[in-house]
Amino acid sequence: MVKKAIVTAMAVISLFTLMGCNNRAEVDTLSPAQAAELKPMPQSWRGVLPCADCEGIETSLFLEKDGTWVMNERYLGAREEPSSFASYGTWARTADKLVLTDSKGEKSYYRAKGDALEMLDREGNPIESQFNYTLEAAQSSLPMTPMTLRGMYFYMADAATFTDCATGKRFMVANNAELERSYLAARGHSEKPVLLSVEGHFTLEGNPDTGAPTKVLAPDTAGKFYPNQDCSSLGQ
């Protein structure tokens, strides 16, 4: 019980820090000092949301301090596979809402409700319904459900990085010999990043220098490289 109380208290503190306390409707612009004070810690929530043609959508949401999020949705009682889907993107806070923008540019909205998050409608307004639209604070691992990612892959000195097209964030890539060979073949003689489309998921691994948990891209497929293209290319 004590451990649960501590987890709940930390969730409340982190959530209030995340949402801020000003009254502006747009995303906050903070001074460096304010940004340091309001820097959020990774946070996660879980719950079962309503579903029109299944028993419910088991939803897990993970916010990261780098401004990104990952969501996993599992359709309970679904007859078709796959029944689990993952998505990711960037988050921002307004005066009273949490705004999630996914990798396709679509937005969704939530608001603080105690130590929980309440899902809002597509316009960012409360949903008038008898059904539950609340995600409770929880401690969970990042989902392993594959999702499509596109970004610039670069490999040098036994280390690979991936700069995601949707978020602009750069991640280390888990060791993958096949992907490394494909990159070397695609880049030719030039030592430069190559556009990559790959199915993968995020995981936490210890930083080789500090040992601190670091978010890493773990490829689930061989992926496909597009030489001489970048994130602005129509052919990505």
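Placed from the backbone N, Cα and C atoms, the Cβ positions cover glycine too.
Just so you know, the substitutions we noted aren't modelled in this structure.
According to Swiss-Prot, the mutagenesis experiment C21 to A carries this note: No longer induces degP when overexpressed, targeted to the periplasm.
Record note (Swiss-Prot) on the mutagenesis of C51 to S: Forms oxidized monomers. The DSSP secondary structure for C51 (mutagenesis position) is coil.
Among the mutagenesis results in Swiss-Prot, C165 to S has the note: No oxidized monomer forms; when associated with Ser-231. The residue drawn here is the original one. Taking all protein chains in view, 19 other C-beta atoms sit within 10 angstroms of the C-beta of C165 (mutagenesis position).
Cβ neighbour count for C231 (mutagenesis position): 14 (other Cβ atoms within 10 Å of its Cβ, all protein chains included). When secondary structure is read from DSSP and collapsed to three states, C231 (mutagenesis position) falls in the coil class. Recorded in Swiss-Prot as a mutagenesis result, C231 to S carries the remark: No oxidized monomer forms; when associated with Ser-165.
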Taking only the CA atoms, the spacing between C165 (mutagenesis position) and C231 (mutagenesis position), expressed in whole angstrom, is 6
What is the interatomic distance between the Cα atoms of C51 (mutagenesis position) and C231 (mutagenesis position), given in whole Å?
-> 34
